[in-house]
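Following: one structure in structure tokens, then a few remarks.
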Amino acid sequence: MVVALSFPEADPALSSPDAPELHQDEAQVVEELTVNGKHSLSWESPQGPGCGLQNTGNSCYLNAALQCLTHTPPLADYMLSQEHSQTCCSPEGCKLCAMEALVTQSLLHSHSGDVMKPSHILTSAFHKHQQEDAHEFLMFTLETMHESCLQVHRQSKPTSEDSSPIHDIFGGWWRSQIKCLLCQGTSDTYDRFLDIPLDISSAQSVKQALWDTEKSEELCGDNAYYCGKCRQKMPASKTLHVHIAPKVLMVVLNRFSAFTGNKLDRKVSYPEFLDLKPYLSEPTGGPLPYALYAVLVHDGATSHSGHYFCCVKAGHGKWYKMDDTKVTRCDVTSVLNENAYVLFYVQQANLKQVSIDMPEGRINEVLDPEYQLKKSRRKKHKKKSPFTEDLGEPCENRDKRAIKETSLGKGKVLQEVNHKKAGQKHGNTKLMPQKQNHQKAGQNLRNTEVELDLPADAIVIHQPRSTANWGRDSPDKENQPLHNADRLLTSQGPVNTWQLCRQEGRRRSKKGQNKNKQGQRLLLVC
């Protein structure tokens, strides 16, 4: 599906570089962002993966989309805080309350092997028991949750603007700039976005597609720009940049034709860590790193057929493949090899957990082109013997290292003195062979004489043992709905009806009756 970005036609009065309206519009954007920044947007505690979701018939697309939202760190923490449901006036039909119940039940009150059935409130307005586009359902769900937030905000603050935690988490701002090629006057317009659609028809990677999005478009001929300063239509250039980056970056790879629904099934590489700074309208300061936490995948030939699943990164840092009711471990290598449809990135600055945070040294390694050169220089420096003075080394480098150097000759003297004292103490002055003495002297010097003071920006990373790649499940056909669930739960707890209690009493005599044949419990979130 191709998403068209439309921008308001530029006001000719704004073509002058010093037009005051331009700065006022930008100030409003910054002010709104500042107001929205009051929400806590990070994992407050490490969470494991959520439970699987029941396929009610061609519902794999909404299951995959809901799993990606459930494992969005800022959104999950907002849902777990119960902030909205405590003030909502109509929770029985509120989509945000339904999403809050789904996330809470999935992350906090489920066990391994449990299966949940998404609430009818979340799915009824969109799902018609046929295959749909997962990205369209994502945008529909975000907008309906945004409207639910606005209803509460307008009741408490009638004068509040159209801002919500949903836009605070996923919302960013485009800056569309038109520049007159004669007088160099510019006109800027700002528009909010919740996702970034990318044309991948000629791109080999997400980074290349991002660069293609920002290519300058020439406005000439019938499409020429009316310059307010020149007072006539003039050739101009139009550029599109991210002006304010979102906290959660949702990148959509346009794989489906808007007319036929046919899929562009080509490999497009995407990184685990992405620096958005080069794509900003004003790229100042340090890197703006994002970490991948979810990948939504479509396996099929058209948007009306095939199967959807996703890979998500849980709060404790491990990756899982969420395929309807099946939840299986996977590694980041297999995740990066998927034929992705929608990518989810989160700003590193908004994550607190070490298991998710990328260490500063890792950020530099991925984002800074000069880091590899610096790293190789440090490796060469570490290979030098601490017993040999490097007289050709600059003084400032020796000062930085702050290593107390000892020559090989001094090492021999210390060795002989130490062994002589030891021999006198035990009544034996016999010295060890010279080869062994060299080794022991080196050990003593390393333990007592050599002091290594790492620089302030040095980082020590202990790599875990590599594990074997987890097997990847081949995409299956649509899963059939589960039947004969042994235990039905809602977001408020067990369903205490006479029939269920009677059935439960009959089953208690059998061992393990709290699970079905697949070892799964069906949880109903109402």
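Numbering starts at 1 and runs along the chain as it is shown here.
The backbone N, Cα and C atoms fix where each Cβ goes, and this holds for glycine too.
Per Swiss-Prot, these features apply:
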ACT_SITE  Cys60  active site, nucleophile
ACT_SITE  His307  active site, proton acceptor
DOMAIN    51-348  domain 'USP'
MUTAGEN   Cys60 to Ser  Loss of activity
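Rounded to a whole number, the distance between the Cα atoms of the residue listed as 'active site, proton acceptor' and Cys60 (mutagenesis position) is 7 Å. Counted within 10 Å of its Cβ, the other Cβ atoms near Cys60 (mutagenesis position) come to 28, all protein chains included. Cβ neighbour count for the residue listed as 'active site, proton acceptor' (all protein chains, 10 Å cutoff from its Cβ): 21. In the three-state DSSP assignment, the secondary structure recorded for Cys60 (mutagenesis position) is helix. According to DSSP, His307 (active site, proton acceptor) is assigned to a strand segment.
Summarising model confidence by region, the domain 'USP' (51-348) averages a pLDDT of 90.
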